[in-house]
Every structure is written in structure tokens, then in C-alpha cells.
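Novice: The structure under discussion is supplied below as C-alpha cells; questions concerning it will follow.
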Amino acid sequence: MWLELVLASLLGFVIYWFVSRDKEETLPLGDGWWGPGSKPSAKEDESIRPFKVETSDEEIKDLHQRIDRFRASPPLEGSRFHYGFNSNYMKKVVSYWRNEFDWRKQVEILNQYPHFKTKIEGLDIHFIHVKPPQLPSGRTPKPLLMVHGWPGSFYEFYKIIPLLTDPKSHGLSDEHVFEVICPSIPGYGYSEASSKKGLNSVATARIFYKLMTRLGFQKFYIQGGDWGSLICTNMAQMVPNHVKGLHLNMAFISRSFYTMTPLLGQRFGRFLGYTEKDIELLYPYKEKVFYSIMRESGYLHIQATKPDTVGCALNDSPVGLAAYILEKFSTWTKSEYRELEDGGLERKFSLDDLLVNIMIYWTTGTIVSSQRYYKENLGQGIMVHKHEGMKVFVPTGFSAFPSELLHAPEKWVKVKYPKLISYSYMERGGHFAAFEEPKLLAQDIRKFVSLAELQ
């Protein structure tokens, strides 16, 4: 017992020394050109143009013909979702997609919010911009940039947007009313893909910062999960004076002494200040971290090395694309869904919502360019980019959803984000928080902004 206390005290001192070395620095803003060919000498067109999602008979006919040629491989007996997407359940998805899913109706739903495009660094950047339908007298809306990840899209935010822009109509306080901007990452959905190598999270952060200033915002809030978390983090590192607050539901925590401490075992976890909830979500460590990462990172290795190869297959087969993406919406929502014959997909999402996200990738042909984002960010290795070793010095809020791929305790988050002012253990939910639990996420964003406004 005494030995454990002494060791824990020594570890605590080392951790305190490590955490207290707060060096405030900013990420260089830089510039870039990602369009085809050389950057033209003429000034880039900075106009903002309305955009509408459209479809055609030819597009739908081609989709149906490809779906009709779906060739299923029988799953192994009792395999459920342990081998990936179960082809027996895929038959149900395919039948619904072919016979009941109404893409024209879904296009109308996509167009319920105003869409725009604008040229930034040689690329046509797509975004939706939703203003409050009503405001309390004498109040102005708070601008909020929300950034998606992979294999999601701007559509993930469709259910949370009204809770932020029109809270009173949805039973929430109108103390904070937001003006929401949701861009598509370059190479995702309706944003043009780069013609050149190297467009990573830092370049995306700069592009989205330019978008916000082009829209007239000098100070704003930002929120993200998955790649959106890293993009927003980079923006906070790059232009901290413009970011009023950063809210995340996933953290890219660089390897540090602190993140290694759970290896000491569950008993030391309590000595080191981990809460009971942290211990519940981290242990058994081998199963919940090591084995989980091994099971769920196969796609990452492919996309961070040779994304174009698998992309050839996915861009040619809508059913293959659906299997590849929807498997993530199963396991990343809750890992236990691997035990179910249908992957639990319809427990949290409708088939319409899931297929709209697939259709955004399919109709734009952007699965390959979206996968390349892994190569651009991870292809050179880990801890080789300047931003990975930098801390973030803007007010930060964090939503810890219990079924996220890897739990990030408050102590880990605070190492990277010393100005963490809000950390919430969420009641339920997984990786696709805005899509799965929009009300819970909206409430936590509002809680964080209330604290950030006092800073």
C-alpha cells in the first residue's frame, strides 16, 4: 500500500511538471493553392454563390441498375457483424434502397437549408449557412462553425441545427441563439477535391477560417468531432484571437506520459485522479483500448497508405460503398452492436438518414478523395506535424460520449487544452454525436458557451 502511494506521488509530480509547461504559441497561417495547375496571377473570385442539390432521372436509373447487380456472399453462421457488414442484413438495406427510398424527396429535404459555394485557395467550397428565424429583442446570434468527419458529411448536423438556431421552438432556452455554418471538407460531398497532394487538417482549418472571415465573422465559436475535432483544434492553434470558444466531442490526444498511466492498472487509476466513470470506460484496458483499436483500425491503415486502390471498388459499387460506410455507423455508435444480426443500425438511425449520407458520397463520387484525407494527415507518421505537439489556449468544452471509440478522460484532454472550462460525461451516445444525440450535444454546447461568455 505504502509503495503504491509513494509511486503514485512520484508519478503525480512528474505529471504536474509535464502539464505545467504551458508554452503559448500559434500555428503559422500560411497559404495554399489546391486547384489544378499553377495559381493564376489574377485575384481569386471571392463571391458567394447560392447552390442547390440536384438529381436527374439518369442518376437514379444508373443507381438502380448498379443496385440490381448486387452479388451477395453468404455470411458465416453466427458471425453477426463480427466479420464486417452482414450480407443478410444488406439484402434488407438494398431492397429498401431500391424500392422505397425516395432520393428526389431527400434532395428536397437537403435543400431545406440554404446552401452556398465559394472559391478558396483554388477550390469550390460548399457550406450551409442557417440563420435564426427569430431573435429575442436586442440580441444578436452567435456564429458557430460545425465541422464533420469521415464517413459523415454536413448532413450529420441537420437535426441539431434547429436546436441551435431556434431553441425556443424546440423547448430550449433562448439565452444563446446561434447562426450555424456547416462546410463540407474539401473532397467530401459538394466541396471540390484537391488536385494536389498535401491538403490536410491544417490547410482545411485555414480554408474554413477564410470562409468565416469572408462571411464577415471576426470572432466565432467552433465545434467538431472526428476530423472536425482536429480541424477545429488546428484553427484554434492558428487564429486563437478569432476563436471565442472550441467545443469538441472527440479529442486527438497526442501520446504523452499521462496517456500511458492507465497501463499501471486500475488501482493506480484511482490514485492518479481518474474518476469512477473514467475507470468504467477505460478498463479492462486491454479490451477497451488495445483490442478495440486493433479491431477498428483496419480501414485507417488502408486509407492512410493506398486509399485509391480500395476507392476504385467503392466508387464503382453503391452497395459496396454502403457496406463500407454503414459498418462504421454500426460499430462506432456502440461497439456491442457487433453482436447483432442487423448491427443495431436502426436502433439510432432511420434507413433514410443513413442512405442520404451514402448518397452524398455516391452522387458526388467523393469516396476516394475523402479517403485520401487519411493519407494527407497520417501518411507521414504520428508526431511529425508541428500542431501535434502544440497546446490549445482558447476556452474549450468537451462532451465525453460513453460509446466513443476511445474514452478521453478530463485529465488527458486538459494536457492538450489547458483552458478546458467544461467537461461533460454524456448520458449516452457514440461517435456520431450530432447525428445520434442532437439534443444532448446541443445542450452541452449551450452549457459550454454560457461559461465561455464569462471568460
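Glycine residues also receive a Cβ, built from the backbone N, Cα and C atoms like all the rest.
No noted substitution is present; original residues retained.
Straight from Swiss-Prot, here's the annotation block:
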type: MUTAGEN; residues: ASP226 to Gly, Asn or Ser; note: Loss of catalytic activity and loss of covalent substrate binding
type: ACT_SITE; residues: ASP226; note: active site, nucleophile
type: ACT_SITE; residues: TYR374; note: active site, proton donor
type: MUTAGEN; residues: GLU388 to Ala; note: Slight decrease in catalytic activity
type: MUTAGEN; residues: GLU404 to Asp; note: Increases catalytic activity
type: MUTAGEN; residues: GLU404 to Ala; note: Loss of catalytic activity
type: MUTAGEN; residues: GLU410 to Ala; note: Slight decrease in catalytic activity
type: MUTAGEN; residues: HIS431 to Gln; note: Loss of catalytic activity and severe reduction in substrate binding
type: ACT_SITE; residues: HIS431; note: active site, proton acceptor
Novice: For a quick check of packing: other C-beta atoms within 10 Å of the C-beta of TYR374 (active site, proton donor), how many?
Specialist: 20
Novice: Return the count of C-beta atoms lying within 10 angstroms of the C-beta of GLU404 (mutagenesis position), excluding that atom itself.
Specialist: 23
Novice: Specify the nearest of the recorded positions ASP226, TYR374, GLU388, GLU404, GLU410 to HIS431 (mutagenesis position), where nearness means the distance between Cα atoms.
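Specialist: Among ASP226, TYR374, GLU388, GLU404, GLU410, GLU404.
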Novice: Mind telling me which of the mutagenesis positions ASP226, GLU388 has the densest Cβ neighbourhood, counting other Cβ atoms within 10 Å?
Specialist: ASP226
Novice: What is the separation, in Å, between the Cα atoms of GLU410 (mutagenesis position) and TYR374 (active site, proton donor)?
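Specialist: The Cα atom of GLU410 (mutagenesis position) is 26 Å away from the Cα atom of TYR374 (active site, proton donor).
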Novice: Out of ASP226, GLU388, GLU404, the mutagenesis positions in the record, which is closest to TYR374 (active site, proton donor) when you go by Cα distance?
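Specialist: Checking each of ASP226, GLU388, GLU404 against TYR374 (active site, proton donor), the shortest Cα distance is to ASP226.
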Novice: Could you round the CA separation between GLU388 (mutagenesis position) and ASP226 (mutagenesis position) to a whole angstrom and send it over?
Specialist: 15
Novice: Between GLU404 (mutagenesis position) and ASP226 (mutagenesis position), how many Å separate their Cα atoms?
Specialist: 10
